[in-house]
Amino acid sequence: MGLAEGLAARMAPHLYIQEPLSAQQLKKLEEHKYSASGRSLVEPPMQVYWNWLVEKVPLWLAPNTITMVGLLLNVLSTLILVCYCPTATEGAPFWTYLLCAIGLFVYQSLDAIDGKQARRTNSSSPLGEMFDHGCDSISIVFVNLGTIAAVRLGTLPGWMFYCCFVGMFMFYCAQWQTYVCGTLKFGIIDVTELQISVTVMFLMTAVCGPELWDYEIPFTGLPMKTIPLLGIIGGTVYSCSNYFRVILSGGVGKNGSTVAGTSVLSPGLHIGLVLLLALMIYKKSTTNLFLQNPCLYTLAFGFVSAKITIKLVIAHMTKSEISLQDTAFIGPGLLFFNQYFNSFIDEYIVLWIAMVISFADLLRYCISVCLQIATHLRISVFRISSNQAAEQVQTQKQKLTD
């Protein structure tokens, strides 16, 4: 057992960590085989870079370690920017935007090669697939934060709310689609295109300053930030139309159900509840809670979204039902009931409490599920074990890819 796993195991009793997966789920997990189809627009040229990059990685480095390093760089660089721009209306030093560009590009690169490293070292396992998607669900929250801060979307409150939550929704829908049809489907415009576009946006802000996005587009009267907004809207329409075409066409289960034999619409309740609570609390706040604290607000709900997305990924891999009852909703619930009782506690204080609870709940769940799966498969989370799980990769793609 590695240092990180050993530390997590020693912390487990103090964090009240329980094993979240049943014996039946673990058995189904062993039988899971990764299946993906399609390719995005920039993937072919990027494959050349990814194949070159993975050859530079030492064989002793575990795939999950690669992903985690990328995620930490992405998160830390975004948090530095957020410290300068807590309301997404401020400017920040040029190096913070440059740092975000580097952090996101490094994450994209490392996230793209972790699967290649797993196959290269014969260390592919269901844990790696779950870990990869789990990191993506957290990264998307911070990509949203970096985007609104870089283009100063705080000057357009309604659009800022949209951009904060639409990324979480689309990533959840991608996993929802997989839960229905059993195959992860990549579109022409997908997450790689999003990450590269946001990286370019960070670089433009670093070179030209955040004032760039406030300049007026000639003959339109619209600010420059309208351009990335239109891109986000177009991407949302394109991606969601693809997702829901698959979802509404019926699943691979009995009578067109999901892989778990449940209704294809049932996962919509979870993300729907997150978005509904976020919107209601935003609109009903007497202190403009979201407008005054958009980054903190997004984190509080983003951690909830990340957890339910991870649980949906696991539900797909274990062919099991995803329950609506979840401790992830405690934080948003506190905000809702505080408003219901006329905000007898300062909303800002409750928001901090909700964010801490949501983060702690996500951390507890991630640690417990990783340790449980690793123990069951007799592998290490952050090291390449001598006793690795058997290769369980079945791909319909014609090249190596995640």
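Each residue, glycine too, has its Cβ placed from N, Cα and C.
According to Swiss-Prot, the features are:
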MUTAGEN   Tyr34 to Ala  Reduces the enzymatic activity to about 35% of that of the wild type
MUTAGEN   Glu43 to Leu  Reduces the enzymatic activity to about 25% of that of the wild type
MUTAGEN   Trp50 to Ala  Reduces the enzymatic activity to about 55% of that of the wild type
MUTAGEN   Asn64 to Val  Reduces the enzymatic activity to about 20% of that of the wild type
BINDING   Asn64, Arg119  CDP-choline binding site
MUTAGEN   Asp111 to Ala  Reduces the enzymatic activity to about 15% of that of the wild type
BINDING   Asp111, Asp114, Asp132  Mg(2+) 1 binding site
BINDING   Asp111, Asp132, Asp136  Mg(2+) 2 binding site
MUTAGEN   Arg119 to Leu  Reduces the enzymatic activity to about 20% of that of the wild type
MUTAGEN   Glu129 to Ala  Reduces the enzymatic activity to about 15% of that of the wild type
MUTAGEN   Asp132 to Ala  Reduces the enzymatic activity to about 20% of that of the wild type
MUTAGEN   His133 to Ala  Almost completely abolishes the enzymatic activity
ACT_SITE  His133  active site, proton acceptor
MUTAGEN   Asp136 to Ala  Reduces the enzymatic activity to about 15% of that of the wild type
MUTAGEN   Phe186 to Ala  Reduces the enzymatic activity to about 45% of that of the wild type
| message | Spatially, and counting Cα to Cα, which of the mutagenesis positions is closest to Phe186 (mutagenesis position)? Options: Tyr34, Trp50, Asn64, Arg119. | response | Tyr34
| message | I need the nearest neighbour of Tyr34 (mutagenesis position) among the mutagenesis positions Asn64, Asp111, Glu129, Asp136, using C-alpha distances. | response | Glu129
| field | Cβ-based isolation winner (fewest other Cβ atoms within 10 Å) among the mutagenesis positions Glu43, Asp111, Glu129, Asp136 | value | Glu43
| query | Out of Asp111, His133, Asp136, which of these mutagenesis positions is nearest Glu43 (mutagenesis position) by C-alpha distance? | reply | Asp111
| Out of these mutagenesis positions, Arg119, His133, which one has the fewest other C-beta atoms within 10 Å of its own C-beta? | Arg119
| Entry from the mutagenesis positions list Trp50, Phe186 having the most other CB atoms no farther than 10 A | Trp50
| note | One finds that other Cβ atoms within 10 Å of the Cβ of Tyr34 (mutagenesis position) number exactly 20
| request: Would you find the one among the recorded positions Asp114, Asp132 whose Cβ has the most company, meaning other Cβ atoms within 10 Å? | output: Asp114
| Can you tell me how far the Cα of Asp114 (Mg(2+) 1 binding site) sits from the Cα of Asp136 (mutagenesis position), in Å? | 12
| remark: CB neighbours within 10 A of Asn64 (mutagenesis position), counting all protein chains shown, number 29
